[in-house]
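Visitor: My questions all concern the structure below.
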Amino acid sequence: MTTTVSTGATAVATLRETSPPVDGHEEARLNADSDDGSHGSQDPGKMFIGGLSWQTTAENLRDYFGRFGEVNECMVMRDPATKRARGFGFITFVDPSSVDKVLNNREHELDGKKIDPKVAFPKRTQAKLVTKTKKVFIGGLSATSTLEDMKQYFETYGKVEDAMLMFDKATQRHRGFGFVTFDSDEVADKVCEIHFHEINGKMVECKKAQPKEVMLPVQLNKSRAAAARNLYGMPPETLLAYAQYLPRFGGNLMYPNFTNVFNNMPGGYSGLSTPGGSSNRPPHQFDTASLYSLNNGGQLLDSQAQMFMNQQSYHSHSKY
């Protein structure tokens, strides 16, 4: 049996109940227009539906929400390996006012289970990326590198106003990253454009420092998307769009030796890739025990390359 779950001029999504359903990656692709869910098409009539019964089909979902308004598109997300429903889906109303009707109804039950509809793209103000700054994040320093080594190297590019390394209070050893502040943002631009620099025989990564209010939502969504990837069988760019609705996962998804560390960044800054910068990374010396090794097969995610200090465990040593 073939059930058509879309109407109107938009693309039609079709699920087959007696044969393997549409691959989860393809279903997800129809719902993801950007890599982080904050740009691209944000249909005001679109809703995320969580808490679905494993037996709920796209047709059942469409029939239920059809009482609130004409449904333009509807889908239930499935695991591409097992073909089982993953307990959540999406609907898009023709008239965005139908979303308010759904939200005004406090309780929703479908197939004997309470479900949780939410606005797929909630309105929120996001801090803008800082592109002009004199402060640069330096990551991947060798254990033998000193504050003086870092300062001397970057002084070859311009005057250094401030330099600091972040130290572990318990071991009194630096954690492999720090910050350099130049006397002009032009020098910082040049350093970040080169991106990788060699200090004491080890490649280090330079990124423009960003206010933590910029990095916090990015990091949270990236971390949750990375954790959920295997469970939901979706590519990261899709999960990022809906990461705020997915279950929270335990464990530390950032760099080794770092925990919840958004609270005490010096000056409220962290590192973030420069927009439009090259993503080509040269052969480097980041092994699995290094600062840049992640627990997801060694894949380096740009936003997870940001360093934050734990309020109780880390402090800085400054040259000035």
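Placement of Cβ uses the backbone N, Cα and C atoms for every residue, glycine included.
Every position carries its original residue.
Grabbed the feature section from Swiss-Prot, which reads as follows:
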- Thr18 to Ala or Asp: Increases short and long term memory retention in response to repeated exposure to diacetyl, a chemical repellent (MUTAGEN)
- Ser19 to Asp: Increases short term memory retention in response to repeated exposure to diacetyl, a chemical repellent. No changes in long term memory retention in response to repeated exposure to diacetyl, a chemical repellent (MUTAGEN)
- Ser19 to Ala: Increases short term memory retention in response to repeated exposure to diacetyl, a chemical repellent (MUTAGEN)
- Ser34 to Ala: Increases short and long term memory retention in response to repeated exposure to diacetyl, a chemical repellent (MUTAGEN)
- Ser34 to Asp: No changes in short term memory retention in response to repeated exposure to diacetyl, a chemical repellent (MUTAGEN)
- 45-124: domain 'RRM 1' (DOMAIN)
- 134-211: domain 'RRM 2' (DOMAIN)
Visitor: With DSSP, how much of the domain 'RRM 2' (134-211) is helix, how much strand and how much coil, in residues?
Guide: 18 helix, 37 strand, 23 coil
Visitor: What is the number of residues in the domain 'RRM 1' (45-124) that are helix, strand and coil, as DSSP sees it?
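Guide: Taking the domain 'RRM 1' (45-124) as a whole: 19 helix, 32 strand, 29 coil.
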